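Novice: Heads up, here are the entries from Swiss-Prot:
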{"type": "MUTAGEN", "residues": "ASN113 to His", "note": "350-fold decrease in catalytic activity and almost 2-fold increase in affinity"}
{"type": "MUTAGEN", "residues": "HIS118 to Ala", "note": "More than 2-fold decrease in catalytic efficiency and 3-fold increase affinity"}
{"type": "MUTAGEN", "residues": "PHE177 to Asp", "note": "100-fold decrease in catalytic activity"}
{"type": "MUTAGEN", "residues": "PHE177 to Gly", "note": "4-fold and 8-fold decrease in catalytic activity and affinity, respectively"}
{"type": "ACT_SITE", "residues": "HIS267", "note": "active site, proton acceptor"}
Amino acid sequence: MSYQPQTEAATSRFLNVEEAGKTLRIHFNDCGQGDETVVLLHGSGPGATGWANFSRNIDPLVEAGYRVILLDCPGWGKSDSVVNSGSRSDLNARILKSVVDQLDIAKIHLLGNSMGGHSSVAFTLKWPERVGKLVLMGGGTGGMSLFTPMPTEGIKRLNQLYRQPTIENLKLMMDIFVFDTSDLTDALFEARLNNMLSRRDHLENFVKSLEANPKQFPDFGPRLAEIKAQTLIVWGRNDRFVPMDAGLRLLSGIAGSELHIFRDCGHWAQWEHADAFNQLVLNFLARP
């Protein structure tokens, strides 16, 4: 039987998660039926979702025999909105823990982009026995850069878009999000804008969260040596959101890690270089 591509609608699921005395309705997509599970965690951009972030990576993983879970973190996509005054990544890690517990999944491989990478590190530090392998793209440490003034140009534009969610500000952010802007079609802009504006509560609560705690993503650098999982670090040479030296910091701190840098690539390696990225990840996951 020929492979049937996954669809967002057919794989859409919801679970209730208890967090800080409240019940949050959390959305995720559940794809494939493999013995090993790969969880994909998206970044923090306005309008981001698990499906939108990894649309070019889902089918190759499922075809290779993996079960794939795409989480909409609280405050994004179809999940409930929150005002968060603590560590955003620790919150995401707790939510993910509850989801995989309810799904009765003992161990997961984690693949995270930007905020998703930072949240993957948070999960691994808290529950190392639940993690197989780690793939960290354009995020994972927090902290300062040795070479780039912080906040970066990209983060400034991201925060501006949250405060003023217009098509003009979306294009300003996306223009430096990727290296080659020729793939940024009007249809992509329209879909992302619709995602943003359909959940204004997410936008407003992200701004409120920043006001409550400007440091949503703490510096995990001093604890990286605790990570024992085999780790693939992936960066874009031209990333203007999270500087490349953050990847070097991960490489230095995590003993069982390796770093792959894509040239002519911005903050979205899994999308900009999808074919090469997918093969890189599949080879990494298949290794003993």
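A Cβ is built for glycine as well, from the same backbone N, Cα and C atoms used for every other residue.
Describe the structural surroundings of these features, if you would.
Specialist: All chains included, 32 other C-beta atoms sit within 10 angstroms of the C-beta of ASN113 (mutagenesis position).
All protein chains considered, the CB of HIS118 (mutagenesis position) has 32 other CB atoms within 10 Å. Secondary structure at HIS118 (mutagenesis position), as computed by DSSP, is helix.
For PHE177 (mutagenesis position), the same-chain residues lying six or more positions away in sequence with a CB closer than 8 A to its CB are GLY45, GLY154, ARG240, PHE241, GLY266, HIS267, TRP268. In the three-state DSSP assignment, the secondary structure recorded for PHE177 (mutagenesis position) is coil.
In three-state terms derived from DSSP, HIS267 (active site, proton acceptor) belongs to neither a helical nor a strand segment and is classed as coil. Residue environment of HIS267 (active site, proton acceptor) contains 27 other Cβ atoms, counted within 10 Å of its Cβ in all protein chains.
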